[in-house]
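Novice: Structure in structure tokens, see below.
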Amino acid sequence: MGKQFDKKITWTIKNFASLLSDLIYSDHFVVGGCKWHLRAYPKGYNNANSLSLFLGVAVPTSLPSGWRRHTKFRLTLVNQLSDKLSQSKLNELEQWFDEKTTNWGLSSMCPLNEIHAKDSGFLLNGELKIVVEIKVLETIGKLDVTEETSTITETVDVNGFQLLPSQAKSVSRMFAKHPELASDLRPKNPNLRTGYMSLLLSLIETLSQLPQQMSKDDLLDAYDALGSMRDAGFKLDWLEKKLYEVSEKKENEEASETGLQEMEEELKDMKQKCLEMEALVEKEKAKVSTAKAPISFDDIV
């Protein structure tokens, strides 16, 4: 059975409550050889009381006359406190996009008072998150861009870091345990911030290995990486403590291995001596048995 959707994109809208624009767009993403984007009306489209949200062809003018895209998609307003409360307003809707219909969606995605309600879960740290899942079922007209040559990368915003979806869960858990982790981080460039976070995840992955899988060079590299991240402003006392524990375990493991090898060699020598001693005992037993044997009449005569 094929995948229900080809791609899943998360759009994070920052400072949603203070947006002044009537219309905002997501970055472009590529599905089925076509550039798409999401467009949102934070104050509502012909409905001032609801968030309006649409999926659209990003650059329709780049497509030839007569182009069409038969598409199935789903829009979800994410509840950041509870997956069960996330609102899926469009469920597997199928729509033909063409020159006359370049956008399709809902003028009333969700009431604004529900979004802004205290502890509703839709706004967290001023951020609103929207997910679109999309599958292109049929294409008429040449492709304007191929999936293979696209440089667009799907990312998810986690506490101001643009990360791969595969990294998001681990980083969210890390911030939940250590909320001050990046409060003093100096680099503001998104690429640098992402690079530092990837380095931090790699370091944690290294420390998660079994002691026998790590070399002394790995530990030296880990200390260098830790120093670099602390210089950048990360608060990593908890990780430094863990690195020390891992280093200590590595030293204990190496010392134990050395001691174990010596004990095994000693045990081997002792076993050999036992075998030799057992042979001597058997030999002496034979002598004793011979000495104790009675002398027969034939032996005397």
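Cβ coordinates come from backbone N, Cα and C, glycine included.
None of the substitutions listed is reflected here, since the structure keeps the original residues.
Look at Swiss-Prot and you will find 6-134 tagged as domain 'MATH', backed by sequence analysis. What Swiss-Prot says about the mutagenesis result for Glu284 to Lys is this: In rtm3-1; susceptible to systemic infection by viruses.
Are these features on the surface or tucked inside, and what are their neighbours?
Specialist: On its own chain, Glu284 (mutagenesis position) has no residue at least 6 apart in sequence with a Cβ closer than 8 Å to its own Cβ.
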Novice: DSSP on Glu284 (mutagenesis position), three-state: which is it?
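Specialist: Where Glu284 (mutagenesis position) sits, the three-state DSSP reduction gives helix.
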Novice: Please average pLDDT over the domain 'MATH' (6-134) for the predicted structure.
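Specialist: Its mean pLDDT is 84.
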